[in-house]
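A.B. asks: Below is one structure. I have some questions about it.
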Amino acid sequence: MSTSTSCPIPGGRDQLPDCYSTTPGGTLYATTPGGTRIIYDRKFLLECKNSPIARTPPCCLPQIPGVTTPPTAPLSKLEELKEQETEEEIPDDAQFEMDI
């Protein structure tokens, strides 16, 4: 005969898990829109992380400098441009001279 044990139902929010699709061992459960159940083992997911395909970006990514492609100008050049802009600002002289 099999023996079973009971455990209390969690009462507070702090006792509930953050994600209902994972287990403490790292197994991930998912379903497709058609209802197919997919089980990903932790070991398999860690192996996929190091595969060459995972390190290759998708082909249709938009070109966003600094996000999907390297920045167009190094930060030092951007800082130089900001310094030039501050030097070219109009001085704070009185706009109108008034005789009192």
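Each Cβ is built from the backbone N, Cα and C atoms, and glycine gets one as well.
For Tyr40 to Ala, Swiss-Prot lists a mutagenesis experiment annotated as follows: Loss of interaction with EIF4E. Among the mutagenesis entries in Swiss-Prot is Leu45 to Ala, noted as: Loss of interaction with EIF4E.
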A.B. asks: Sort out for me which one of Tyr40, Leu45 has the most neighbouring CB atoms within 10 A, since those are the mutagenesis positions we care about.
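C.D. replies: Its Cβ has the most other Cβ atoms within 10 Å: Tyr40.
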A.B. asks: Determine, from DSSP, whether Leu45 (mutagenesis position) sits in helix, strand or coil.
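C.D. replies: Reduced to three states, the DSSP call for Leu45 (mutagenesis position) is helix.
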